[in-house]
Amino acid sequence: MNAWNTIYDQFNPIAFSLGSIEVHWYGLAYACAIVTAFYMALRMIQKDPKRFPIERKEFESYFLWAELGIVLGARIGYILIYEPNSGYYLTHFWQIFNPFDSHGNFVGIRGMSYHGGLVGFLIASYLYSRKDLKKLLIYLDLIAISLPLGYVFGRIGNFLNQELVGRIVPKDSHLGQIIGIMVDNELRYPSQLIEAFLEGVIVFLMVMWAKKHTKTHGLLIVVYGLGYSLMRFIAEFYREPDSQMGVYFLNLSMGQILSLFMVIVSLGILLYATKNSKKIKENQ
């Protein structure tokens, strides 16, 4: 047993308190994720204006729509997919975003679904771009290249918050014994950090490669969608399935099943992008 294995015993998920309000590291990590994604997108606009012909003010307005869509979609998606008491929230809709418990204590908003956030993001992007759909793919590509590094902070936040823990490390796994984290007297994979690397860093490199080798609008979001789906599918083998969900056919987790649906959505965007690029060439 090394110091890393027992890091949770030495770490408090609460960063600091403001009176009765406890600020968790996860909240700070999420803020870093938003800032990172925002400024990464601005950098891309400045560095490659031909691929991303968008004014800063225009992007700032769009970013607010996208972030709102992500938050709404992520929270509602969690309620519909993962929350065992979803019926209560559907009849008490205002409680979905209530950051206080029954005693009036601030506890924050817990329970977000990445795939729900993705749906919310796509809906918000479409609504914002509906008057000029030619820019829709440009916006999606811009987020595809700026989101992965922000995502890294989000998963680090999950790790610091000691949530979304990994599966139990087999006793014959030498690497697992080294990198595992003790959670409730069980050595588990640090699945949050595995996801940060696979779904954040690796996917970012995939999208950057696609940016260098493609010119068609919409292909970056397709590469992101397919790349994330693959990396999430792999990472789920190290992540403990939600206790209220378990596994389904072929022992697949809900995250893996939703990732398969994400592949279908990505292929749909690919078809749309292909048709859209043909129209642009014809008009030119």
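Backbone N, Cα and C define each Cβ position, glycine as well.
Sequence unchanged from the original; the noted substitutions are absent.
Small disclaimer: the values here were computed from a predicted structure and weren't measured.
In Swiss-Prot, the entry for natural variant Ser20 to Gly states: In strain: HP439. The structure shown retains the original residue. In three-state terms derived from DSSP, Ser20 (variant position) belongs to neither a helical nor a strand segment and is classed as coil.
Non-local contacts of Ala31 (variant position) by the CB criterion (under 8 A, 6+ apart in sequence, same chain) are absent. While the structure shown retains the original residue, Swiss-Prot records the natural variant Ala31 to Val with this note: In strain: HP439.
Swiss-Prot gives this note for the natural variant Ile76 to Val: In strain: HP439. Sequence-distant neighbours of Ile76 (variant position) (same chain, six or more apart, CB under 8 Å from its CB) are Ile96, Gly116, Gly120, listed in sequence order.
Non-local neighbourhood of Ile202 (variant position): Gly227, Met231, each in the same chain, at least six residues away, with C-beta under 8 Å from its C-beta. Where Swiss-Prot documents Ile202 to Val as a natural variant, the accompanying text is: In strain: HP500.
Under natural variants, Swiss-Prot gives His217 to Asn with this note: In strain: HP500. In the three-state DSSP assignment, the secondary structure recorded for His217 (variant position) is coil.
Taking the Cβ of Ile264 (variant position) as reference, no residue of its chain lies under 8 Å away while being at least six apart in sequence. Per Swiss-Prot, natural variant Ile264 to Val is noted as: In strain: HP500.
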Inter-residue C-alpha distance, Ser20 (variant position) and His217 (variant position) (nearest angstrom): 48
Around the Cβ of His217 (variant position), the count of other Cβ atoms that are within 10 Å: 21
Ser20 (variant position) has its Cβ surrounded, within 10 angstroms, by a count of other Cβ atoms equal to 8
DSSP-derived class (H/G/I helix, E/B strand, else coil) of Ile202 (variant position): helix
